[in-house]
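The following features are taken from Swiss-Prot:
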| type | residues | note |
| --- | --- | --- |
| MUTAGEN | C48 to A | No effect on dimer or capsid formation |
| MUTAGEN | C61 to A | No effect on dimer or capsid formation |
| VARIANT | I97 to L | Frequent mutation in chronic HBV carriers |
| MUTAGEN | C107 to A | No effect on dimer or capsid formation |
| MUTAGEN | S157 to A | Increases nuclear localization |
| MUTAGEN | S164 to A | Increases nuclear localization |
| MUTAGEN | S172 to A | Increases nuclear localization |
Amino acid sequence: MDIDPYKEFGATVELLSFLPSDFFPSVRDLLDTASALYREALESPEHCSPHHTALRQAILCWGELMTLATWVGNNLEDPASRDLVVNYVNTNVGLKIRQLLWFHISCLTFGRETVLEYLVSFGVWIRTPPAYRPPNAPILSTLPETTVVRRRDRGRSPRRRTPSPRRRRSPSPRRRRSQSRESQC
């Protein structure tokens, strides 16, 4: 059975696979982050969100996997076999857990739409030949800001609020102001 754990969240395993394996922090760092930011919600008997539920499940799976790894470490006599199991867990299962934890923590922190937009942006960036792409990859925490800049105000700062001098405003607000001043006098 081929189950995609990201499907109900609008993402796919393939979308996350564009991010290199060294992109994801260690499981320990991700667990510490989840605990620091969401401990109360994760330990609560109440349902908070599907991301909290998925995060709980990933944390529980990692705990069970560590229990199994400890058992294997204590019961496998052959050091070569033990190393094979440990390497497999760290390389394959560890990466999947790191991806899951990162995805759900990021969705809770930045919002699902921002994370999905980031994954698509990074996927486009990484598949673009180096000669034709910007030197730096998109950054998740600044994505909404840079997306607005690229789409609407190419070359301008994102905070610019004053209209350009060529644009003229409708005369009606000025008339209203002048009429109200006259009535106050």
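Cβ atoms here come from the backbone N, Cα and C positions, even for glycine.
No substitution from the list is modelled in this structure, which keeps its original residues.
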10 Å Cα neighbourhood of I97 (variant position): matching mutagenesis positions from C48, C61, C107: C61
Same chain, 6+ residues apart, C-beta under 8 Å of the C-beta of C61 (mutagenesis position), given in sequence order: I97
For C48 (mutagenesis position): intrachain residues, at least 6 apart, with Cβ closer than 8 Å: A41
Chain-internal residues near C107 (mutagenesis position), provided their CB is under 8 angstroms and they sit 6+ positions away: F9, H51, V115
Assigned conformation of C48 (mutagenesis position) - DSSP reduced to three states: coil
All-chain count of other Cβ atoms within 10 Å of I97 (variant position): 20
